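Listed features, source Swiss-Prot:
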type    : residues  : note
DOMAIN  : 272-346   : domain 'U-box'
MUTAGEN : V290 to R : Loss of E3 ubiquitin ligase activity
Amino acid sequence: MAGDRAEEEEGEAPPPEARAAAAVERVAAAVEAVAAGAGAGAGEYRNAYRRQLLALSRRIRLLGPFVEELRERRRGEGEGEEEERALAPLADALEAALALLRLGREGSRISLVLERDSVMKKFQGVILQLEQALCDIPYNELDISDEVREQVELVHAQLKRAKERIDMPDDEFYNDLLSVYDKNYDPSAELAILGRLSEKLHLMTITDLTQESLALHEMVASGGGQDPGEHIERMSMLLKKIKDFVQTQNPDMGPPMASRVLDSNGDSRPITIPDEFRCPISLELMKDPVIVSTGQTYERACIEKWIASGHHTCPTTQQKMSTSALTPNYVLRSLISQWCETNGMEPPKRSTQPNKPTPACSSSERANIDALLSKLCSPDTEEQRSAAAELRLLAKRNANNRICIAEAGAIPLLLSLLSSSDLRTQEHAVTALLNLSIHEDNKASIISSGAVPSIVHVLKNGSMEARENAAATLFSLSVIDEYKVTIGGMGAIPALVVLLGEGSQRGKKDAAAALFNLCIYQGNKGRAIRAGLVPLIMGLVTNPTGALMDEAMAILSILSSHPEGKAAIGAAEPVPVLVEMIGSGTPRNRENAAAVMLHLCSGEHHLVHLARAQECGIMVPLRELALNGTDRGKRKAVQLLERMSRFLVQQQEEQESQSQASAQVPPQATPEQVPENDIPEQLDSPASQYPMVV
């Protein structure tokens, strides 16, 4: 029996060459997983350790050729014991590194900073483990080429240096986060602290905030549905403070199609979505609200994804869900529809169900579209022009046409016509793209086709109508947060600023709308300021006709949150016109003017702006705004009143101090005024005894 067991155990042990091959596959799998993560984009590491994570990822990816040579190596019978002994520690180290990189990509950004000591120990441990594993590799026995060996040795040298100096997040950042986490900070400094945190944590967009919220939910779920405890509750509180701050600074941050409507004049105006209409997971307006077994309501797509990920607890309450059944919340859906109609918005459409496919084009319609696309490829300019014009009209007509035209492959063909020497063809093509971009799915197709440089080319060089429609196309595309980055990085902003200065009234409006959307992204604000946007905007604000006043004030409010923008606005002597706007503007312009003033009075030259505001009589309109303004306007007015009050108290104290100092200094007689033998003995002699100096 014992002999049988020994034979069985010997049979289970794989030969050395098999173990070596398994170790190679572990190493390869880890390196490939890191490379796949890097393919998702460097922006995935949007946290305080971005630089360290990118460096670690880059060094591991440099091991790719080493892995390829290991895989190609042939092993003879009995070989592999030393190879397995050398590669097993490397596989362990790479798997630990992969886990750390995943934490950096998917973990809570707030938690990563609060746990910085633990995180830095993980970095040190992984780097030390990798450095030691690479040091012990027997290159000669593994038959590695000299070129690959040099590359691996380079990685080893980099890790050796990195082991000796691993930078931690700066102390100010950590202390800011800790002070809000512990609720131990000066309330007057709260806005400045939250501003620094939102920027350094990369929590500036609705996408970032949603991702962080999901990461915190994941931390709770990984605890087995138990009480999340004070630590996670306090992090959730901290995230809510940052979210409130970011939405206060950029009230139009949310999904633009849900948070901006057109007024009776056709102008775009922002609108705040009530919290009870937002999904607790995505923070977006719910299209298809459903109730889970705990009584909480979520957007159907979000909660289905949560459940499909293996979670069995309610994201909000952390109670275990007794069933995964979802009940439509018809009452809330009706309330959302009524609210949308009251505010001039189109009620949100529920996602199309798989068993209810979107109606396709009829065969005759598809044949017509295909014929037009063939003409777009024609060498005859006249045929190209007429086909582009007809597609432009078809895309304008209805949503179904937009879907069919895009599915037929029109987008790349229209893009090729943006460089046409025929200005009318170019104009029809860019306008057709504008009409196609109205459909949400087409936005992604246009961007992924590399459209932005071609659209910017038209914006710079086309006819005035083509330039205006190019600006409108960029506005349509820029409602998606990720596309703001793409468009801003490809030279669109300076061209939009030029159009804002020299276009027709419609062109200026389209340029202003696009610039507003793009400047919601913090990285684009500096580009716009350096392109000369602030002087143009100040010109619109002071224009006696009031044309584009709403757009100008909205853009000014966004730019004032940027240090360069604050400086440029401050240099334009804005205080008198802002005070006048606070007193007599429209409700939205009053709140934006107050927001700009608040930024100016928080900056480097705040005393100058506070003094100028006092001279212009800001207190009365501020008090009125604090009582009767919009919600955001009231908040800004109250904050400004507090700053003005502190400034006035400080001024009064300085004046009183100067008066007291003057009163304590006795009059000094000089030899020219009083002869030496006439100097009185008493210091309190009547002033009339002294000669008057004129």
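Positions of Cβ are set from backbone N, Cα and C atoms, glycine also.
Here the original residues stay in place, and none of the substitutions has been built in.
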DSSP-assigned states of the domain 'U-box' (272-346) in counts, ordered helix, strand, coil: 25 helix, 12 strand, 38 coil
Average pLDDT across the domain 'U-box' (272-346), rounded to a whole number: 78
Cβ-Cβ distance under 8 Å to V290 (mutagenesis position), same chain, at least six residues away: T297, Y298, E299, R300, I303, L326, T327, P328, N329
